[in-house]
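Visitor: Handing you this structure, nothing more for now.
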Amino acid sequence: MSNEDYGYDYDYLFKIVLIGDSGVGKSNLLSRFTTDEFNIESKSTIGVEFATRTIEVENKKIKAQIWDTAGQERYRAITSAYYRGAVGALIVYDISKSSSYENCNHWLTELRENADDNVAVGLIGNKSDLAHLRAVPTDEAKNFAMENQMLFTETSALNSDNVDKAFRELIVAIFQMVSKHQVDLSGSGTNNMGSNGAPKGPTISLTPAPKEDKKKKSSNCC
């Protein structure tokens, strides 16, 4: 039985988290992918926000629920709740700031300590429009991604270069893992409904999908 039989407008719901240092452009990547918008005066995210977008993969409707949080030290207390239920992650750095790239190893370690073992991961070198200020060689980042079994893309949230590609590749990778049963979406129990009323099987164990796809903000994370 598909999720549409339960009244849902998607077949799969994937929680994806954006991680990386503050100021690398995570929020603008999120808004560019979900609403095709860019805020030139975007400030560091306070707390957590998420947005959704539905795409089609192999004739299945995939609803990506993408979470974004600030990278400052004081927000790391929300780590366990932020990563819980995530089946995909994008680690973002700024190609013009070497420190943001060097910290990717920390973010990868934190992800692996708090997320499922089979979470799909992509590395994003954002702000490719600042090529004249490049501080991180593409080949170096690409090799780091390969060594750690991550997808790799350089993007520009400003002019939208490769943003769609980066998210779609991750979503497809998650879908392929689900198809191979490398990710357990069924939860516990034997019936078709989770305790929160969301159908089991093809749906990630989250709360039922929100009726609105607009960003939700909260200064105090779950």
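Using the three backbone atoms N, Cα and C, a Cβ is placed for every residue, glycine included.
Original residues only: the substitutions mentioned are not part of this model.
From Swiss-Prot, for reference:
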BINDING   20-27, 68-72, 126-129  GTP binding site
MUTAGEN   Ser27 to Asn  Binds preferentially GDP
MUTAGEN   Glu49 to Gln  Cold sensitive
MUTAGEN   Gln72 to Leu  Reduces GTPase activity
MUTAGEN   Asn126 to Ile  Blocks nucleotide binding
MUTAGEN   Ala141 to Asp  Loss of function at 37 degrees Celsius
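Quick one: where do these features end up spatially?
Guide: Neighbour density for Thr69 (GTP binding site): within 10 A of its CB lie 24 other CB atoms from the protein chains shown.
DSSP gives Ser27 (mutagenesis position) a helix state.
A simple way to gauge crowding: the CB of Glu49 (mutagenesis position) has 19 other CB atoms within 10 angstroms, across all the protein chains here.
Listed in sequence order, Val24, Gly25, Leu29, Val92, Tyr93, Asp94, Ile95, Glu154, Thr155, Ser156, Ala157 are the same-chain residues at least 6 apart in sequence whose CB falls under 8 Å from the CB of Asn126 (mutagenesis position). Secondary structure at Asn126 (mutagenesis position), taken from DSSP and collapsed to helix, strand or coil, is strand.
Under DSSP, Ala141 (mutagenesis position) is assigned to a helix (H, G or I) in the three-state scheme. Neighbour count (other Cβ atoms within 10 Å of the Cβ, all protein chains): 21 for Ala141 (mutagenesis position).
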Visitor: Counting across all protein chains shown, how many other Cβ atoms sit within 10 Å of the Cβ of Gly20 (GTP binding site)?
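Guide: For Gly20 (GTP binding site), the 10 Å Cβ neighbour count is 27.
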Visitor: Just going by other Cβ atoms within 10 Å, which of the recorded positions Ser27, Ser128 has the emptiest spot?
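Guide: It is Ser128 that, of the recorded positions Ser27, Ser128, has the fewest other Cβ atoms within 10 Å.
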Visitor: Including all protein chains shown, what's the count of other C-beta atoms within 10 A of the C-beta of Lys26 (GTP binding site)?
Guide: 29
Visitor: If you measure from the C-alpha of Glu49 (mutagenesis position), which of the binding-site residues Lys26, Thr69, Ser128 fall inside 10 Å?
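Guide: Within 10 Å of Glu49 (mutagenesis position): Thr69.
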Visitor: Would you mind reading off the Cα separation of Gly20 (GTP binding site) from Ala141 (mutagenesis position), to the nearest angstrom?
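Guide: The separation of the Cα atoms works out to 14 Å.
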Visitor: According to DSSP, folded down to helix, strand and coil, what is Gly20 (GTP binding site)?
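Guide: DSSP call for Gly20 (GTP binding site): strand.
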